[in-house]
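To start, the structure itself, in C-alpha cells.
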Amino acid sequence: MSKLPRELTRDLERSLPAVASLGSSLSHSQSLSSHLLPPPEKRRAISDVRRTFCLFVTFDLLFISLLWIIELNTNTGIRKNLEQEIIQYNFKTSFFDIFVLAFFRFSGLLLGYAVLRLRHWWVIAVTTLVSSAFLIVKVILSELLSKGAFGYLLPIVSFVLAWLETWFLDFKVLPQEAEEERWYLAAQVAVARGPLLFSGALSEGQFYSPPESFAGSDNESDEEVAGKKSFSAQEREYIRQGKEATAVVDQILAQEENWKFEKNNEYGDTVYTIEVPFHGKTFILKTFLPCPAELVYQEVILQPERMVLWNKTVTACQILQRVEDNTLISYDVSAGAAGGVVSPRDFVNVRRIERRRDRYLSSGIATSHSAKPPTHKYVRGENGPGGFIVLKSASNPRVCTFVWILNTDLKGRLPRYLIHQSLAATMFEFAFHLRQRISELGARA
C-alpha cells in the first residue's frame, strides 16, 4: 500500500475538528459529569495517593522509634538509657535528637498535607532541608560510630526516609492531584458550554442502521426515550455504563494537546498515550482515511459483528443484547499478539453509539452478561473507557479522521512493556486492515 498523497495529508489537518474545547464533544448532562468527577467539596477529603503519603510519613516516625527502642534495650535497661539520652543529653552520643527529628517531619508533614491539605512543596522542602543538614552535621561531629551498627543505621535510615518522602510527594502526589483537577475543570467547562448532539436521522438508503436506532424526535433526550420503555435494573446499569464511558472518551478527545506521542508508521498512522485518572494508561490511534465518514461508521460502528470478515485482529464478535437504540452488549475475541506470546483474550463490553454534527462515536467499557460468563478457553480481559470516533471533514466530505481509544487490562502475568508493544502493534494492524477494507469497497463501487 502506498503512502498518503500530500494533498490528502493536508486534508487531514482540515478534517479534524478542534477538540481543544469539550463544548462540541460532551453530550451528557451536568449530573453525569459531576458523577464522574465530583466537585472538590463533594470529593473525598484526602485523595488515595495523598493518604498513602501520610501513611508513609507515619511509617517514618514508627520505624525510627522502633530502631531507637532497640538501641535502648541493653543490659542496663531501657529506663536508665532513656535518662542518659534525654535528661543527660549529649549531642555527640545521643540518639534522642534523631527521634525528635523524625517527630518534626511527622508533625510538619501531616499538618501541612493532611490537616491543611496544601498543594505546594514548601513544607516538605523545609523538613527535608532541616533533616539533611542536621544529620550531616551530627555524623561529622558526633561519636555515634563508636556505638557499632546503630551508629551507622539510624542516621542513614533517617536520611533516606526524608528523601523518599520528598520524592513521593513531588513525583506522585502533587502531579496526580493536579491532573485530576485539570480533568474536573475541563468537564465543568464542557458542561457550561452545553451539548451539541446531531439529532437529525440519516436516511436508510445511505447505509444500514440498527432497528429503531436514533428514531426519536429531534427534541427527545435519552431520558425521555428511556421513559417510554420500562428497563430492568440491569438494563439501566448498562445504559449508565455506556454514558459514563462516552463522557470519559469525550474528555480524552478534549485533552489532545496532552497526548504523548509514542510511534507512527509509513502510512501516517500515529499512536499516542495519555494517563487517565482512575483508569491508567490509555492508547490512542489517530489515522487519516480517504473515504466518507459514513463508510467507516457503517463498517466499524454499526456492524461490529461483520468486522471479523476483514479485521484480522479480531476472531469473533457477537451482539449479545440490544438494550435500547443507543446501547448494546457485545462479545469480542481478540487474536493473539506479539508472535503468540500474548494469547487470545475475550471481552464483554457495553457499547454506546452516538451520531453528532461533526462525528460518529462508539464508546464502551467492560461489563458482564449472563450469556457469556468467563470460560477456561480464553483469558477474560477487561476494557476501560474507550471506543471508536469518526471525525468528519468540514471542507471535504470524501475524507475523514479515525480515532481509536483503547484502555485495556489483558490480565494474566504479562510484562508491562510487552503489553504496551502488543497494543501499539495491534492498533497499527487494525488501521492497515481498515484501509484495505475501504479500498475493497471503493473498488466494488
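Glycine is no exception: its Cβ is also placed from the backbone N, Cα and C atoms.
Residues or ranges marked as domain 'MENTAL' by Swiss-Prot: 46-217. Mean predicted confidence for the domain 'MENTAL' (46-217): the pLDDT average there is 79.
Other C-beta atoms found within 10 angstroms of the C-beta of Tyr89 (mutagenesis position) number 11, with every protein chain shown included. In Swiss-Prot, the entry for mutagenesis Tyr89 to Val states: Abolishes localization to late endosomes and leads to mislocalization to the endoplasmic reticulum. The structure shown retains the original residue.
Sequence-distant neighbours of Tyr113 (mutagenesis position) (same chain, six or more apart, CB under 8 Å from its CB) are Arg50, Phe53, Cys54, Val123, Ile124, Leu169, Val173, listed in sequence order. Quoting Swiss-Prot on the mutagenesis of Tyr113 to Ala: Does not affect localization to late endosomes.
According to Swiss-Prot, the experimentally introduced change Ser209 to Ala is described as follows: Impairs VAPA and VAPB interaction. Does not affect endoplasmic reticulum membrane location of VAPA, VAPB and MOSPD2. Is unable to make ER-endosome contacts. Does not accumulate cholesterol in late endosomes (LEs). Does not interact with MOSPD2.
The annotation that Swiss-Prot gives for the mutagenesis experiment Asn219 to Ala reads: Does not affect localization to late endosomes.
The domain 'START' annotation in Swiss-Prot covers 230-443.
What Swiss-Prot notes for the published mutagenesis of Asn311 to Ala is this: Does not affect localization to late endosomes. The DSSP secondary structure for Asn311 (mutagenesis position) is coil.
The Cβ of Asn311 (mutagenesis position) lies under 8 Å from the Cβ of Phe430, His433, Leu434, Arg437, each of which sits 6+ residues away along the same chain.
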